[in-house]
Amino acid sequence: MGKKQKNKSEDSTKDDIDLDALAAEIEGAGAAKEQEPQKSKGKKKKEKKKQDFDEDDILKELEELSLEAQGIKADRETVAVKPTENNEEEFTSKDKKKKGQKGKKQSFDDNDSEELEDKDSKSKKTAKPKVEMYSGSDDDDDFNKLPKKAKGKAQKSNKKWDGSEEDEDNSKKIKERSRINSSGESGDESDEFLQSRKGQKKNQKNKPGPNIESGNEDDDASFKIKTVAQKKAEKKERERKKRDEEKAKLRKLKEKEELETGKKDQSKQKESQRKFEEETVKSKVTVDTGVIPASEEKAETPTAAEDDNEGDKKKKDKKKKKGEKEEKEKEKKKGPSKATVKAMQEALAKLKEEEERQKREEEERIKRLEELEAKRKEEERLEQEKRERKKQKEKERKERLKKEGKLLTKSQREARARAEATLKLLQAQGVEVPSKDSLPKKRPIYEDKKRKKIPQQLESKEVSESMELCAAVEVMEQGVPEKEETPPPVEPEEEEDTEDAGLDDWEAMASDEETEKVEGNKVHIEVKENPEEEEEEEEEEEEDEESEEEEEEEGESEGSEGDEEDEKVSDEKDSGKTLDKKPSKEMSSDSEYDSDDDRTKEERAYDKAKRRIEKRRLEHSKNVNTEKLRAPIICVLGHVDTGKTKILDKLRHTHVQDGEAGGITQQIGATNVPLEAINEQTKMIKNFDRENVRIPGMLIIDTPGHESFSNLRNRGSSLCDIAILVVDIMHGLEPQTIESINLLKSKKCPFIVALNKIDRLYDWKKSPDSDVAATLKKQKKNTKDEFEERAKAIIVEFAQQGLNAALFYENKDPRTFVSLVPTSAHTGDGMGSLIYLLVELTQTMLSKRLAHCEELRAQVMEVKALPGMGTTIDVILINGRLKEGDTIIVPGVEGPIVTQIRGLLLPPPMKELRVKNQYEKHKEVEAAQGVKILGKDLEKTLAGLPLLVAYKEDEIPVLKDELIHELKQTLNAIKLEEKGVYVQASTLGSLEALLEFLKTSEVPYAGINIGPVHKKDVMKASVMLEHDPQYAVILAFDVRIERDAQEMADSLGVRIFSAEIIYHLFDAFTKYRQDYKKQKQEEFKHIAVFPCKIKILPQYIFNSRDPIVMGVTVEAGQVKQGTPMCVPSKNFVDIGIVTSIEINHKQVDVAKKGQEVCVKIEPIPGESPKMFGRHFEATDILVSKISRQSIDALKDWFRDEMQKSDWQLIVELKKVFEII
């Protein structure tokens, strides 16, 4: 209390000083005295602030807790908002109360202006925005620091004007602040904001006495001096303020009209949110702190009519009231209860949640608006581009007519005359100028558009520049007709430069096309200069266009007509589609049009054909008929000698296996099984519904089982719809069986297992005319037991491969369990059950896959050379149909081969395609069939890749490109070396098998061919005699060798190995290689020197000279008989050749590293013998004497006998002997 009394006494002294200062200023002589008291007043205020700081902090904390404890919420919202939100409201409320008393009005104006200064924390003249109120404690300091001035006449008017300007600034800045807060403010910032506002209110409440007193003093002073002129000035000021406010409102209205609808909504929502937040905050602050509104303050202030004594009394009363209020506040400061605090916290949490929700909604709405705007802009852009493209295309057409020489202006005629004159001049000089026809026609190259050549880019650039000029002309003509005569100065100069450059080059003069391009560019320049000429030219163009269109209708179907058709199609599609799908359609058409700009005629035709092929494929895929099924393709896989071909022979009633070389299948074969044969084979099956068989037959593919033919097994499995895996019941799963299982797994191909050779079970009684399940029941107990035992063992082996298996008559779920069918190819048991199961599974589970489709799908299986027919290809036709005369594209070794079908040959039903039969010739073949195709240039065809049919000539390049992609992988496998053997086989499949074997044996191959061995093949192989005679060999697999070719090979020294079984060929060739190697080793035995490093054992010197016999330790390498030795430390003295090596009195050929041996070194013939102790000593290391020839001989013929450490020693010795 003592502190407070002291403060009060200081305040009273302060007031006296202020009054004196004001009086001095009014009289006009107190200008100098004014500053000092004001400064002292500022200092005292600071002191007071420091003293009250602790109390203020406590007040803040307690008021935060009692946010919602008071019950009053919405009553005082308007009152609390009005003094802070708008200056307009303040003025209106003032006007109402000021009507009665002018003196009172003046005092209130002064008072209010001072209050505004305190609230907004303004300095003497500079206006600060209201937003500064957000900055908590800094604001309080400013509030206390502000010096108080007495108000003269001029000051009053200025202050009022400043206040209005400041209010406008404040309102704008508050809006900006609210926007920032709504977009990116967190909950914590809003709390800070609330606290700062509360702090300001507290300050206002805590110091009402001094403010009012100072206000009264000013009022008294100003009331005494006020004149009529001042009143008039104030009135004018108010009117001016009103006018400014009206202008500001009009400006805001205009801005709002300019904003788009989306932005309006956004700003409104933000504004409403901001007001709501401010109102809630203000209402809570007023309830908690009890701030006296402006109206109440005005009511409390005394009238201006009273004299100074009355004012003093009032001041004293106010001080008393202030003391009472402080006491009341202390009582309040005791704090709210825990329940109140909890309620307040919950309310705060709810408020935060509400703010976050509003923020999220606002963000979503903004995002939606942005997306809609982007979509609208994209649509506009696409529309614009479409229009531009149409214009551009029209210009292109006119340009083309001009380039063709149908429209010639005066300048063009002159240019042509010049070009003709230069041509004649060149011809007179004897230069041969090639004409267009004489030049060889360039083959069109289809490349990526990124890889364009520079001239093409330049051409397209010129064309685009000319198009831009044209477009500019049109714009000028349409938009600004006055400026038609004045062309832009830069562009024509550039065009003229390009013309001059073109004329300087005599090659450009010689080419008609390039001169026409230059002329075409000229036309566009002249068009701008002469608009009258342009109109005449346009009329001529229209006439020429009509004639051009007629010519195009008659002749050129691939050119502009195709483009027009494409346009029509795209227009129809666009008109039919909905609004949502439009952008994507336009995008795709954009890319087409853009690419048309710089494409050649061939490229346009290419794209047209590509589109046609895609459209046809799409139509075929839609028109799939599930009612009509094609024949399923069934592949037979398994290990060697499991009886694959024998099973098929039993089905076909043929003897193919007996006719094969060694009974081994080495080619892929196909058999067509008709429906009649299926019914015949399955007659013993009782529950087989023969009436409702939907498949027209079956196409069975037989594959080789040998290790080398993995390529053929792979090819066969990739074609088939379902497979038969043949397993020998006596041997179970074997290596190639497991390989086949993995192939089928990778291709996701369903299969059934034939447990073959059940006739080899002891005491088996055959019964081919009954079901195999019934046959098994009839067998003796020991036979049944053996069968069950072996079947279970095989089921376990399948489980090890990750497959569930069960006997077919016990299999309830064929989708998860593989069916095992016991069969015997010899007796015929189980064959009917096998066929029945295949038919059932294909009809039920594979009906979608077997649905009839017109889209051609065919694969080349084998390439064969047949006598009398030339090279033929065996094709499996999976879908669609083939006709005689069709243009086919097949993969070749040197690229795709285009040829025509000269003949379609089919083997008779139930006959093998690969076996020479009396083939039936057909004009048309439907799927699924194994077909032999006769045609031209099929020698270099590659098997295992698709066959394609071109229905129109322009489709050929498209289909070629498709095949090239698939060809790359196959061609990478066949890589020819510079040095190597020559390989020939009857089919590509067996050739691949042979090449695979050579690759694993590390034998290079330099040439391959399919078909019989001719003289030309021997000539090619004989080239190797010069390079490497060991590779002058022809490996002929399953092919005939012509007599003259054999004679030529004998005379040249070329070896021909021929065999019908691939393994025999392997054996013969490996034997030849070994013999050749031995022969060469004998030949190079004396040249090849093996590296060695030996140390002398001095205690074992048996003979020191001629021959030297001593004990040595082999430190590195290997010592062999015949190795020349030398001593590098004694100037490389040669001591002789190792003629004998002994270990424990036993003679050996080689001594390896680490062994201690006795060696006999004899002197080199013709040289004087060297002596131990004279020419070399025990400390010297002996090494073998190597040379470049010896190293080469080791590399070529003794590589197998060398180890890695030996090669390292050679490297070391090379440095010692300085061998390059």
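Here the Cβ of each residue, glycine as well, is placed from N, Cα and C on the backbone.
Marked as active site by Swiss-Prot on the basis of a curator's inference: HIS706.
In this structure, ALA825 (GTP binding site) belongs to neither helix nor strand by DSSP; it is coil. Summarising the annotation, Swiss-Prot assigns GTP binding site to 640-646, 663-665, 756-757, 759-760, 825-826 and lists a large-scale study or a structure entry as the type of evidence.
According to Swiss-Prot, the domain 'tr-type G' annotation covers 629-846. Mean per-residue pLDDT, taken over the domain 'tr-type G' (629-846), amounts to 81.
Of all the Cβ atoms in the protein chains shown, 17 others lie within 10 Å of the Cβ of VAL640 (mutagenesis position). Here the residue is the original one, but Swiss-Prot notes a mutagenesis experiment at this spot, VAL640 to Gly: Loss of activity in vivo. Retains full activity in vitro.
For HIS706 to Glu, Swiss-Prot lists a mutagenesis experiment annotated as follows: Loss of activity; both in vivo and in vitro. Loss of EIF5B release from the 80S initiation complex, certainly due to loss of ability to hydrolyze GTP.
What Swiss-Prot notes for the published mutagenesis of HIS706 to Gln is this: Loss of activity in vivo. Partial activity in vitro.
The annotation that Swiss-Prot gives for the mutagenesis experiment ASP759 to Asn reads: Loss of activity; both in vivo and in vitro. DSSP assigns ASP759 (mutagenesis position) to a helical segment in the three-state reduction. Taking Cβ-Cβ distances under 8 Å and a sequence gap of 6 or more within the same chain, the neighbours of ASP759 (mutagenesis position) are LYS766, SER824, HIS826, THR827, ASP829.
Under mutagenesis, Swiss-Prot gives ARG1105 to Ala with this note: Disruption of contacts with the Met-tRNA acceptor stem; when associated with A-1174. The local packing around ARG1105 (mutagenesis position), expressed as other Cβ atoms within 10 Å of its Cβ over all shown chains, amounts to 14.
Under its mutagenesis entries, Swiss-Prot includes ARG1174 to Ala with the note: Disruption of contacts with the Met-tRNA acceptor stem; when associated with A-1105. Non-local neighbourhood of ARG1174 (mutagenesis position): empty, since no residue in the same chain at least six residues away has a C-beta under 8 Å from its C-beta.
Sequence-distant neighbours of ARG1199 (mutagenesis position) (same chain, 6+ residues apart, CB-CB distance under 8 A): none. Mapped onto three states, the DSSP output places ARG1199 (mutagenesis position) in helix. The annotation that Swiss-Prot gives for the mutagenesis experiment ARG1199 to Glu reads: Disruption of contacts with eIF1A (EIF1AX); when associated with 1188-E-E-1189 and 1218-R-R-1219.
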Would you mind pulling the DSSP three-state label for ARG1105 (mutagenesis position)?
strand
Considering Cα atoms only, can you say which of VAL640, THR642, LYS644, LYS646, ALA825 is the nearest neighbour of ARG1105 (mutagenesis position) among these recorded positions?
VAL640
Would you mind checking how many other C-beta atoms are within 10 angstroms of the C-beta on THR642 (GTP binding site)?
26
Can you tell me the three-state DSSP label for ARG1174 (mutagenesis position)?
coil
Using the alpha carbons only, what distance in Å do you get between ASN756 (GTP binding site) and VAL640 (mutagenesis position) once rounded?
13
Rounded to the nearest Å - Cα separation of LYS646 (GTP binding site) and VAL640 (mutagenesis position):
12
Quick one, of the binding-site residues LYS644, LYS646, which Cβ has the fewest other Cβ within 10 Å?
LYS646
Please report the distance from the Cα of VAL640 (mutagenesis position) to the Cα of ALA825 (GTP binding site), rounded to the nearest angstrom.
15
As a test of the contact definition, list every same-chain residue at least 6 positions from ALA825 (GTP binding site) whose Cβ is closer than 8 Å to its Cβ.
GLY643, LYS646, ILE647, ASP649, LYS650, ASN756, LYS757, MET831
